[in-house]
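First up is the structure itself, then whatever we jot down about it.
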Amino acid sequence: MDRAPQRHHRTSRELLAAKKTHTSQIEVIPCKICGDKSSGIHYGVITCEGCKGFFRRSQQCNVAYSCTRQQNCPIDRTSRNRCQHCRLQKCLALGMSRDAVKFGRMSKKQRDSLHAEVQKQLQQQQQQEQVAKTPPAGSRGADTLTYTLGLSDGQLPLGASPDLPEASACPPGLLRASGSGPPYSNTLAKTEVQGASCHLEYSPERGKAEGRDSIYSTDGQLTLGRCGLRFEETRHPELGEPEQGPDSHCIPSFCSAPEVPYASLTDIEYLVQNVCKSFRETCQLRLEDLLRQRTNLFSREEVTSYQRKSMWEMWERCAHHLTEAIQYVVEFAKRLSGFMELCQNDQIILLTAGAMEVVLVRMCRAYNANNHTVFFEGKYGGVELFRALGCSELISSIFDFSHFLSALCFSEDEIALYTALVLINANRPGLQEKRRVEHLQYNLELAFHHHLCKTHRQGLLAKLPPKGKLRSLCSQHVEKLQIFQHLHPIVVQAAFPPLYKELFSTDVESPEGLSK
């Protein structure tokens, strides 16, 4: 009598296993909407988690989107957030529908077509794996985040993304290992623009003796010290006292460079162009679109609707938005000349430690200092919009930081170069080839100074916030996540994006460990 239940139980397990296999096979097909890595069939179409969530929110909120251009905006992984109207129209055109959640059995023709597409994608992946380079031996200890950061075969392919222009090759002068190439030159870069002269000088012997100095200047002017440019520390009372230590400022010492070969002015100018181009290609929203939307504010009723949402729903929404922003930062890093030449361990260390900091800096582009609002899900809203998160102090601190940065009147190129230096930081713990990171960081410092010198904006250096402020905001975010994770562990495990959990989530602590 027990045979029938056993047979039924075995059949159920086989069906479940077959369903999982079928789903995993479908996931090799990219999202039909934006081309990102898909996670299965959602609302009747193979899509990624981002497009699934976007379609769900558009149906729940019943929002009427509008297009500011010709209603034919390209929708791919990098541009999908630029026009919500065209993204929704593409979802509908490809067949996404709430009625398609349970669409019944596929016809044989549909199954055969799906199977053929799966096989095609698998063959392409096998070909890519055959031509892919073997990762450096020093990178094997960093495999845990390789998939979710997209530095292998995960969400963002190792090579150039299919929907973004390929990053151009890096000049050899920016990447040579120490001990190779031409000898040092005392004059590292010299530029004369519109009557202004900026002479950057470096002596390796002096550099060894001097040690690393701060690069901030009280008057913001480039001044020659004993070993080149020197800047004194600047304090910002409105942001709190900067922390002391080897990692206390946004940009490390400019004066004492690592022992690296000569980098020509041509190389430095190329690096400026590369960083700025990489930034433009990996911005979620164009600046002109953000400025155009500034008058599009959430109504009082819409703000109230957000405030009435459950804490877990708002956390899930923000986790998905933050993860998407971090994916753009990953693409930015991969396009920076020299980054992909670092060992994989160091790539992951830099991204893990710096991606959130870059997102916080980038946020100033979407912040309107006139009314203290930020662009979120299609409109501008203030701190009250995020009340349901239950972390008003953190949200206020992030808004204050964006307000401080917006007062600096960053140009797009200045944000690009600044965020590159926030990301490429040789003081991150765990680096295996620190000298190579120092080399890249030093050249980025040169590039930043060179650009500021050309645009007569050297005074900006004295106004940059202390690095301790960025670290403090990131630490507050992790602390609030730990509290939320303790209250809603299942939500974090089941609904939060894998990349977000890899970067920020920890084991659930006891209530005693979550003191205010």
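Every residue gets a Cβ built from N, Cα and C, even glycine.
What you see is the original sequence, not a version with the noted changes.
What Swiss-Prot records for 267-506 is domain 'NR LBD', and it gives sequence analysis as the kind of evidence. If you take every residue in the domain 'NR LBD' (267-506) and average the pLDDT, you get 94.
Same-chain residues at least 6 positions away in sequence with a Cβ under 8 Å from that of CYS31 (mutagenesis position) are, in sequence order, LYS37, SER38, ILE46, THR47, CYS48, GLY50, CYS51. According to Swiss-Prot, the mutagenesis experiment CYS31 to Ala carries the annotation: Loss of adipogenesis inhibition, when associated with A-48.
Swiss-Prot lists CYS48 to Ala among its mutagenesis entries, and the accompanying note reads: Loss of adipogenesis inhibition, when associated with A-31. For CYS48 (mutagenesis position), the Cβ neighbour count at a 10 Å cut-off comes to 25, with all displayed protein chains included.
The Cβ of TYR500 (mutagenesis position) has 21 other Cβ atoms within 10 Å, all protein chains considered. For the recorded site, TYR500 (mutagenesis position), the DSSP three-state label reads helix. TYR500 to Phe appears in Swiss-Prot as a published mutagenesis result, with the remark: Abolishes interaction with NCOA1 and NCOA2.
GLU502 to Gln appears in Swiss-Prot as a published mutagenesis result, with the remark: Loss of transactivation function. If you draw a 10 Å sphere around the CB of GLU502 (mutagenesis position), it holds 15 other CB atoms from the protein chains shown.
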